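See below for the structure under consideration.
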Amino acid sequence: MESQMPFNEKIDYGLHALVILAQYHNVAVNPEEVKHKFDLDGKGLDLVAWLLAAKSLELKMKRVKKSIERLPFIHLPALIWRDDGQHVILMKIDTQTNRYLIFDLEERNPKVLSAAEFHEIFQGGMILITSRASIMGQLAKFDFTWFIPAVIKYRKIFVETIIVSIFLQLFALITPLFFQVVMDKVLVHRGFSTLNVITVALSVVVIFEIVLSGLRTYIFSHSTSRIDVELGAKLFRHLLALPISYFENRRVGDTVARVRELDQIRNFLTGQALTSVLDLLFSFIFFAVMWYYSPKLTIVILLSLPCYIAWSIFISPILRRRLDEKFARNADNQSFLVESVSAIDTIKALAVTPQMTNIWDKQLASYVSADFRVTVLATIGQQGVQLIQKTVMIINLWLGAHLVISGDLSIGQLITFNMLSGQVIAPVVRLAQLWQDFQQVGISITRLGDVLNSPTENYQGKLSLPEIFGDIAFKHIRFRYKPDAPIILDDVNLSVKQGEVIGIVGRSGSGKSTLTKLLQRFYIPENGQVLIDGHDLALADPNWLRRQIGVVLQDNVLLNRSIRDNIALTDPSMSMERVIYAAKLAGAHDFISELREGYNTIVGELGAGLSGGQRQRIAIARALVNNPRILIFDEATSALDYESEHIIMQNMQKICHGRTVIIIAHRLSTVKNADRIIVMEKGHIVEQGKHNQLLENENGLYYYLNQLQSN
């Protein structure tokens, strides 16, 4: 191992780099603990200590020397070092613009460098780093190999399918032989008794062939249906386990389009393509028999096979590009459709139906055009296969007739050979014609792989602690949503005592909601710690945490179920008494009781059957029903009418009793009775105190906001 890699001994950039890289790989790390264990002399992590610390976190490392031309092919992020010994993390490379996104640990900011600028700081040495979970994820990558364990799991059924296929091929081999006997023996010698025997035998063979063919289809469909169920269940579980950042970085329609690719895989598994592969594997037996009849005619058949393969190889890349384009256009349509249906109130209110229709027509035309190009190319591919097949048939007819005339082959043998060649060519032709399906399912697996190969929230090795009490601490929090995004929170320090009611106010974009997202462990801060009862949330099980936090947002989603089911969503077996108690606490019981079906009333999709105030009160009841020790109101009343807000505020004292409550609001009247009010501006806490105390500072932001709202 090289030893000349410089690590700055005065400023501990090594620890900071380790924390960032570990968090990127969803590995929880406590910086203070790492420093305590490995920074024994207090001078910062040197190279050996850094490697030992990374190993203790089960991170896999590899020190390499790379030329700048090879960098686009390595797995990022990676740690590189500069001439002055200060660490730099290479985050991303844009090969089109030849620019490099780095994270400067000294300035704690991302930078975009040109190739020349990056070349000045890059000496060729770097540390590639990944986690064991990432390695296991790569080994379990979803692609065609995913189906191998499934085949092994159902190997008994597939063995039965192969056995049935063997018998079917034997029957397919016997039938042409019967025809040869009829042509060369029965017709020549006028053997009616032999004809009767052959007819009965052929009838028996046909019956068995039909029964076995149906049995094979049933067995195969049964096994593929099981695989389909496993894949569908795995897909949905994995989708819900993905971190919230996955969904925030993708359009809803794009995700829906990827999930719908499961239909393509389902059609492929239950179709005739795989049985055609089995039939093709048994073609070697037919080739042996055909060679026995006529080596010359068999050579013609064999020479046609490379033509099928070459034609498929020629068509495949063009077809794949057009299928990719078709998928992209379909994803655009899905996204626009979801967006339009979700925003139908706005579309109608603004009377922009013509504009939206115009956009849809253009996108639909693009999709139809892409689909048409796929269809045309697929048709060309199929006709090319037909051309090869017909050409081989003509050559065999001409050559076979010459062999019969010369006495090298009988008429019965020629007919038998053509029937056998049909058994060989048929699965080849079917596979060639189904090549579009192979291409489509390959693209579908790639699209699904974007979902199934994305890392889920890491629960393994996380702490499931006892019931929380509600002490909260944010220590030196620094956070941004993406490495190249602006800083949202910068060196935020905040302590909240158990049972304290905190109000957080500030301008839009000041970082108020981001604080609560960190508290729910939707994200891990770039720097600093979020603590509950002294426990670092980076080390905690997210499910354990979220079960003990109640959250009410400005736009809460209700499922298309009964009111009771929505309130008791986390525990369907919950007693009715608990549901009613939570509803009373949220001020929802009275209006629920006035409904014809009461708590059994179906709320409609997204709660469309209720008013905004009613939906909000049900959402509050849902947040309270588990008696959470921490309660978050994130603009929970900003969109309500004054009557609905008044009902909720009347019950606020009961709601907050015995809990730690964080209220984020733009209306200062919502938080003026809080124990403490936090004022945020551009990712910093600029003021804090009680309502009256903050009003005393006429130069403060809180006073300014209060004056605006008062006026």
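Using N, Cα and C of the backbone, Cβ positions are placed for all residues, glycine too.
Every position carries its original residue.
Within 10 Å of the Cβ of His87 (active site) there are 27 other Cβ atoms, across all protein chains. Residues annotated as active site in Swiss-Prot: His87.
Residues near Gly509 (ATP binding site) in space but far in sequence (CB under 8 A, at least 6 apart, same chain), listed by position: Lys682. Swiss-Prot lists Gly506, Arg507, Ser508, Gly509, Ser510, Gly511, Lys512, Ser513 with the feature ATP binding site, giving sequence analysis as the kind of evidence.
Residues or ranges marked as domain 'Peptidase C39' in Swiss-Prot (evidence: sequence analysis): 1-129.
Model confidence over the domain 'ABC transporter' (472-707) is summarised by a mean pLDDT of 86. According to Swiss-Prot, the feature domain 'ABC transporter' maps to 472-707.
According to DSSP, Met61 (variant position) sits within a strand segment. Within the same chain, residues at least six positions away from Met61 (variant position) with a Cβ under 8 Å of its Cβ are Leu51, Ala54, Lys55, Ile127, Leu128, Ile129. Here Swiss-Prot describes Met61 to Ala as a natural variant; the accompanying note says: In serotype 8.
In Swiss-Prot, a natural variant is listed as Met91 to Thr, annotated with the note In serotype 8. Cβ neighbour count for Met91 (variant position) (all protein chains, 10 Å cutoff from its Cβ): 20.
Among the natural variants in Swiss-Prot, Ser213 to Asn has the note: In serotype 8. The residue drawn here is the original one. The Cβ of Ser213 (variant position) has Leu168 as same-chain neighbours under 8 Å, each 6 or more residues away in sequence.
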**Message:** Using the Cβ center of Gly506, Arg507, Ser508, Gly509, Ser510, Gly511, Lys512, Ser513 as the ATP site position, which other residues in that chain lie within 8 Å, going by their Cβ?
**Reply:** Thr514, Met680, Glu681
**Message:** Within a 10 Å radius around the Cβ, which one of these binding-site residues has the most neighbouring Cβ atoms: Ser508, Ser510?
**Reply:** Ser510
**Request:** Within 10 Å of each Cβ, count the other Cβ atoms, then let me know which of the binding-site residues Arg507, Ser513 comes out lowest.
**Result:** Arg507
